[in-house]
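Asks: Have a look at this one.
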Amino acid sequence: MVVAGIDPGITHLGLGVVAVEGKGALKARLLHGEVVKTSPQEPAKERVGRIHARVLEVLHRFRPEAVAVEEQFFYRQNELAYKVGWALGAVLVAAFEAGVPVYAYGPMQVKQALAGHGHAAKEEVALMVRGILGLKEAPRPSHLADALAIALTHAFYARMGTAKPL
């Protein structure tokens, strides 16, 4: 199973693709990883357009069975939520155009799936990603580590039969 994971952000969007191997213990290979960067000085339409184009290009290249995104929770940061929504919209349109279903997972679900408990630190989750992917070091920067964790989380829930598309 090939899964694209996305940590949505308008300035830094984590984008990772993994190939999950067989059954049994969760093991996977890293196929692609990057952080798509945009500048706050650019017009919004250019930032969103660049994110959309890059995500669509990766989806066409790797042909994942699913796109998994991190659900965002903003309590008092309305402007940040608004701008992250731009990035998420670009991802949703790219997934639609590529014909790939989209799934969303919250931070607690990611921690539970990869570390076995919902209160794991980011570093603990990154180390689990490193182990599952067989990497020498934990993925960096954090946006990439989060994107890969989200992709692996989808693989975990898909194996359990509990994954539901947006």
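In case you wondered, yes, glycine gets a Cβ from its N, Cα and C as well.
I grabbed these lines from Swiss-Prot:
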{"type": "ACT_SITE", "residues": "D7", "note": "active site"}
{"type": "ACT_SITE", "residues": "H143", "note": "active site"}
{"type": "BINDING", "residues": "D7, H143", "note": "Mg(2+) 1 binding site"}
{"type": "BINDING", "residues": "E70", "note": "Mg(2+) 2 binding site"}
{"type": "MUTAGEN", "residues": "E70 to Q", "note": "Loss of HJ resolution"}
{"type": "MUTAGEN", "residues": "F73 to A", "note": "About 50% HJ resolution activity"}
{"type": "MUTAGEN", "residues": "F74 to A", "note": "Slightly reduced HJ resolution activity, altered sequence specificity"}
{"type": "MUTAGEN", "residues": "Y75 to A", "note": "Improved HJ resolution"}
{"type": "MUTAGEN", "residues": "R76 to A", "note": "Reduced HJ resolution"}
{"type": "MUTAGEN", "residues": "H143 to A", "note": "About wild-type HJ resolution"}
{"type": "MUTAGEN", "residues": "H143 to D", "note": "Improved HJ resolution"}
{"type": "MUTAGEN", "residues": "D146 to N", "note": "Loss of HJ resolution"}
Asks: What number of additional C-beta atoms lies within 10 angstroms of the C-beta atom of E70 (mutagenesis position)?
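Replies: If we count other Cβ atoms within 10 Å of E70 (mutagenesis position), we arrive at 24.
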Asks: What count of other C-beta atoms do you get within 10 angstroms of the C-beta of H143 (mutagenesis position), across all chains shown?
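Replies: I get 24 for this one.
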Asks: Compile a sequence-ordered list of residues in the same chain as D7 (active site), six or more apart from it, whose Cβ lies below 8 A from its Cβ; state 'none' when nothing qualifies.
Replies: L13, G14, L15, V69, E70, H143, L144, D146, A147, I150
Asks: Take the Cβ of D146 (mutagenesis position) and count every other Cβ within 10 Å, whichever protein chain it belongs to.
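Replies: There are 25 of them.
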